[in-house]
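Trainee: Below you'll find the structure I mean.
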Amino acid sequence: MIVKAKFVKGFIRDVHPYGCRREVLNQIDYCKKAIGFRGPKKVLIVGASSGFGLATRISVAFGGPEAHTIGVSYETGATDRRIGTAGWYNNIFFKEFAKKKGLVAKNFIEDAFSNETKDKVIKYIKDEFGKIDLFVYSLAAPRRKDYKTGNVYTSRIKTILGDFEGPTIDVERDEITLKKVSSASIEEIEETRKVMGGEDWQEWCEELLYEDCFSDKATTIAYSYIGSPRTYKIYREGTIGIAKKDLEDKAKLINEKLNRVIGGRAFVSVNKALVTKASAYIPTFPLYAAILYKVMKEKNIHENCIMQIERMFSEKIYSNEKIQFDDKGRLRMDDLELRKDVQDEVDRIWSNITPENFKELSDYKGYKKEFMNLNGFDLDGVDYSKDLDIELLRKLEP
């Protein structure tokens, strides 16, 4: 079977398993060449299979600390109808490379929102793994089941200050389109907060603390985004922004309790605009990111996920310097993105963008390549003309 990238309504339907393997290896290779850092030895990542979560796992394992890791993610393998999800293979191949290095890489393919999953992870920590030094919450999910009430909540990417129409990029057709987004209802805002806010992160921390699974002075981090005013209406001032504000509010509560009980700390890291499975489908964001990529690459300050996370650990969290937070207690890894010279140039290009010239004025080529890489396509060193053995792939277990 030969696997090619097939688009369905702007999504890439299939994945290339060995392209995913190459992408994991590329990130590992970057970490091996980076300056490195001394950091946590035992790490739990919820949302570990792609984007910032995967980069976090790779960084702590191969970027210096040689950490043992637990990853929680909800993914599917090969079936008669589909070859599986990218995260499924990212988990498999991360584990392969970690084991070669003598590291524990335990995967839980479970619903992170469920109490049963939390119980399984905690039991493993207490029985086999040992107390964790770092807990990273990097979950991006479309739905959440509240196992206490049985209610199922669905997140929506909507505005809250009236309807919105803005340009976005259709990577299937390589063109700019206008995307209309309606204003959210009170119920939709609350459901999005339930799914993408800090409630589940807080529940994880409460359970881990109650069961004595944190080491002394342990750290927990959740990832967020603020971005440019160009994306405010759909992001920071939209349903997602309300959820992220909740995440930041929960960080303060978690931090107070961890600090009091174990001398630990909790905070949100505000990261830069990058192509991830979550961000690629936010209206306006793809065009903004493509322009930003061009500007930051020209200034030699562009970072992809693994570069950003490696810098976060080596220069901010586990450096010899005291961590600098903003006035709301957040770590600002979007510092380079929001530099005045960067944003001024982004604004200049944005004002001149048209459907005819956007490929020339932005780094659309680089943006699309990263988008394709998410599912294992368009990577150097992968033979995409080679038949894949589906039966062999079915035998692979994360």
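Cβ atoms are placed via backbone N, Cα and C, with glycine included.
For TYR235, the entry in Swiss-Prot reads active site, proton donor. Residues or ranges marked as NAD(+) binding site by Swiss-Prot: 47-52, 74-75, 111-112, 139-140, LYS244, 274-276. Under the heading substrate binding site, Swiss-Prot lists TYR225. The note that Swiss-Prot attaches to the published mutagenesis GLU75 to Ala is: Able to use both NADH and NADPH as cofactor. In Swiss-Prot, a published mutagenesis experiment is listed as TYR225 to Ala, annotated 12-fold decrease of catalytic efficiency and slight decrease of the affinity for NADH compared to wild-type. While the structure shown retains the original residue, Swiss-Prot records the mutagenesis experiment TYR235 to Phe with this note: Loss of reductase activity. What Swiss-Prot notes for the published mutagenesis of LYS245 to Ala is this: Slight decrease of catalytic efficiency and affinity for NADH compared to wild-type.
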Trainee: What's the CA-CA gap between TYR235 (mutagenesis position) and TYR225 (mutagenesis position) in angstrom, rounded?
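Mentor: Roughly 9 Å, rounded to the nearest whole number.
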Trainee: Around the C-beta of TYR225 (mutagenesis position), how many further C-beta atoms are within 10 angstroms, looking at every protein chain?
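Mentor: So the number of other Cβ atoms within 10 Å of TYR225 (mutagenesis position) is 25.
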Trainee: Would you count the other C-beta atoms found within 10 angstroms of the C-beta of VAL275 (NAD(+) binding site) for me?
Mentor: 25
Trainee: Can you see whether DSSP assigns LYS244 (NAD(+) binding site) to helix, strand or coil?
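Mentor: LYS244 (NAD(+) binding site) sits in a helix per DSSP.
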Trainee: What is the separation, in Å, between the Cα atoms of GLU75 (mutagenesis position) and SER49 (NAD(+) binding site)?
Mentor: 8
Trainee: Restricting to the same chain and to sequence separations of six or more, state which residues have a Cβ under 8 Å from that of ASP111 (NAD(+) binding site).
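Mentor: Listed in sequence order: TYR74, THR117, LYS145.
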Trainee: Determine the minimum-neighbour residue: among LYS244, LYS245, listed as recorded positions, which Cβ has the fewest other Cβ atoms within 10 angstroms?
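Mentor: Selected from the recorded positions LYS244, LYS245 on minimum Cβ neighbours within 10 Å: LYS245.
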Trainee: Just the number: how many Å between the Cα atoms of GLY51 (NAD(+) binding site) and TYR225 (mutagenesis position)?
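Mentor: Their Cα atoms are separated by 13 Å.
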Trainee: Around the C-beta of TYR74 (NAD(+) binding site), how many further C-beta atoms are within 10 angstroms, looking at every protein chain?
Mentor: 19
Trainee: With every protein chain in view, how many other Cβ atoms are within 10 Å of the Cβ of SER49 (NAD(+) binding site)?
Mentor: 28
Trainee: From the Cα of TYR225 (mutagenesis position) across to the Cα of LEU139 (NAD(+) binding site), what is the distance in angstrom?
Mentor: 13
Trainee: Neighbour count, 10 Å Cβ-Cβ cut-off, for LEU139 (NAD(+) binding site): what number do you get?
Mentor: 24
